[in-house]
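**Q** First the structure, which I've put down as structure tokens, then a few questions once you've had a look.
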Amino acid sequence: MTLRSVCVFCGASPGASPVYQEAAVALGRHLAERGLTLVYGGGAVGLMGTVADAALAAGGEVIGIIPQSLQEAEIGHKGLTRLEVVDGMHARKARMAELADAFIALPGGLGTLEELFEVWTWGQLGYHAKPLGLLEVNGFYDPLLTFLDHLVDERFVRAEHRGMLQRGASPEALLDALAAWTPSVAPKWVDRTPQ
């Protein structure tokens, strides 16, 4: 799969450890070095601002999508290649998904998880065939991955759908995995045969 743009979901907070910001810098820089456009939530704060600043500093193109309410709160990044202001969170997610060829989640909070799970669900439902992945940073997503495996074991998620979520220990490894990903064909829902 040829990637031209990658949407990054990440926190509006820098997190408790400097390793999170270091990972955001590495990802932003690597996206720019590969000539990939960064699409993200448009914020100037937390990991959002860090990944955008790193991509811009490395000569990359950065497109931010921000809801009007957050723009009015003055957290929108003013130095982006392009900042689009939309009506609300639903429009933001839809526009980011429209512009992106792939999705990566850095560490973040509820908004990051919600964005990741929404695009993952869209992929499961066949609304898109775009790869998504987690950048492994300091074991941040390990508890979530364990829970996701539990969902498969309990037959609430198909293994094929669980397998849609790639992971990488470095930006290079993750971007290579996303570029090599091919969608698997699987029934939408878990087998409903009684046990």
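Including glycine, each Cβ sits where the backbone N, Cα and C put it.
Original residues only: the substitutions mentioned are not part of this model.
Got these off Swiss-Prot a minute ago, pasting:
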BINDING   Glu74, Arg92, Lys93, Gly109, Leu110, Gly111, Thr112, Leu113, Glu114, Glu115, Thr121  substrate binding site
MUTAGEN   Met89 to Ala  Almost complete loss of activity
MUTAGEN   Arg92 to Ala  Almost complete loss of activity
MUTAGEN   Thr112 to Ala  Almost complete loss of activity
MUTAGEN   Glu118 to Ala  Retains 8% of wild-type activity
**Q** Given Thr112 (mutagenesis position) and Lys93 (substrate binding site), what distance in Å do their CA atoms have, once rounded to a whole number?
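**A** Counting only the Cα atoms, the answer is 11 Å.
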**Q** Of the binding-site residues Glu74, Leu110, Glu114, which one has its Cα closest to the Cα of Met89 (mutagenesis position)?
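**A** Of the binding-site residues Glu74, Leu110, Glu114, Glu114 has its Cα closest to that of Met89 (mutagenesis position).
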**Q** Which whole number of Å gives the largest C-alpha distance between any two of Glu74, Arg92, Lys93, Gly109, Leu110, Gly111, Thr112, Leu113, Glu114, Glu115, Thr121, the residues noted as binding substrate?
**A** 31
**Q** In the three-state scheme derived from DSSP, which category covers Met89 (mutagenesis position)?
**A** helix
**Q** Cβ atoms within 10 Å, counted per site: which of Thr112, Thr121 has the most, among these recorded positions?
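**A** Result for the most crowded candidate: Thr112.
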**Q** Fewest other C-beta atoms within 10 angstroms of its own C-beta: which of the recorded positions Glu74, Glu114, Glu118 fits that?
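**A** Result for the recorded positions Glu74, Glu114, Glu118: minimum number of other Cβ atoms within 10 Å at Glu74.
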**Q** Give me the count of other Cβ atoms within 10 A of the Cβ belonging to Lys93 (substrate binding site).
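**A** There are 21 such Cβ atoms around Lys93 (substrate binding site).
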**Q** Give me the count of other Cβ atoms within 10 A of the Cβ belonging to Leu110 (substrate binding site).
**A** 8
**Q** Highest Cβ count within 10 Å among the mutagenesis positions Met89, Arg92: which residue is it?
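**A** Max Cβ neighbours within 10 Å, all protein chains included: Arg92.
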**Q** I need the nearest neighbour of Glu118 (mutagenesis position) among the recorded positions Arg92, Lys93, Leu110, using C-alpha distances.
**A** Lys93
**Q** Taking DSSP as the reference, which of helix, strand or coil describes Glu74 (substrate binding site)?
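**A** Note: Glu74 (substrate binding site) is coil by DSSP, not helix or strand.
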**Q** For Glu74 (substrate binding site) and Arg92 (mutagenesis position), determine the Cα separation and express it in whole Å.
**A** 17
